[in-house]
Amino acid sequence: MAANKPKGQNSLALHKVIMVGSGGVGKSALTLQFMYDEFVEDYEPTKADSYRKKVVLDGEEVQIDILDTAGQEDYAAIRDNYFRSGEGFLCVFSITEMESFAATADFREQILRVKEDENVPFLLVGNKSDLEDKRQVSVEEAKNRADQWNVNYVETSAKTRANVDKVFFDLMREIRARKMEDSKEKNGKKKRKSLAKRIRERCCIL
């Protein structure tokens with residue numbers, strides 16, 4: 001009799017997170033801090049880097065897959081493909097750069113266009129909270145935008161690690177809740193189809 005195989009990575013729930021935002025706002029720094037507990041200040045502009053990690057989410061072991069996309073306009077054309085594969089989005093700007101905050105509206109619009117879903121799991125993230133003296137975007141301004149979009153707003157610092165775990169775990173919870181919701185809807189449709197089929201069969205017998 002074969003021994004039971006240990007639970008492999010393939011059987012763990014996988015949550016796919018996409019990092020979006022302008023170049024230089026700290027998307028890669030946040031990702032690397034979450035993955036490796038390291039702050040990397042000088043980082044080459046990313047085309048797209050993918051990371052995977054096992055974490056414990058509310059007592060359950062899961063995998064998170066993080067795709068760190070490029071902020072530069074040169075790569076805008078290939079973003080659609082990345083967005084299609086994502087289940088949730090961390091939309092990052094720097095609190096020290098108003099332009100990067102303004103750009104979040106374009107990223108949000110592009111995501112909604114590709115996903116065709118206004119309720120896609122999404123967090124607005126104001127990074128570089130350690131640079132309070134250089135702040136250009138007020139908390140109130142960012143929260144107002146998040147409220148308009150019906151999403152949560154969190155400020156982070158990749159340097160001090162403030163709220164880094166929080167944004168990834170909060171987004172994973174949103175993704176998980178969405179999957180459960182979709183699964184219920186799917187099962188409901190299957191039950192309705194099955195019931196309709198039984199009614200049709202009964203009508204044929206009669």
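Heads up, the Cβ atoms here are built off N, Cα and C, so glycines get one too.
Annotated GTP binding site per Swiss-Prot: 21-28, 68-72, 127-130, in sequence order, evidence recorded as similarity to another entry. The secondary structure of Thr69 (GTP binding site), as reduced to three states from DSSP, is extended strand.
A mutagenesis experiment is reported in Swiss-Prot for this position, Asp49 to Asn, and the note states: Loss of RALBP1 binding. In three-state terms derived from DSSP, Asp49 (mutagenesis position) belongs to an extended strand segment.
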Near Asp49 (mutagenesis position), which binding-site residues out of Gly21, Gly24, Lys27, Thr69, Ser129 have their CA within 10 Å?
Thr69
Please classify the secondary structure at Gly21 (GTP binding site) using three-state DSSP.
strand
List the same-chain residues at least 6 positions away in sequence whose Cβ sits under 8 Å from the Cβ of Gly24 (GTP binding site), in sequence order, or say none.
Gly71, Ser94, Glu97, Ser100
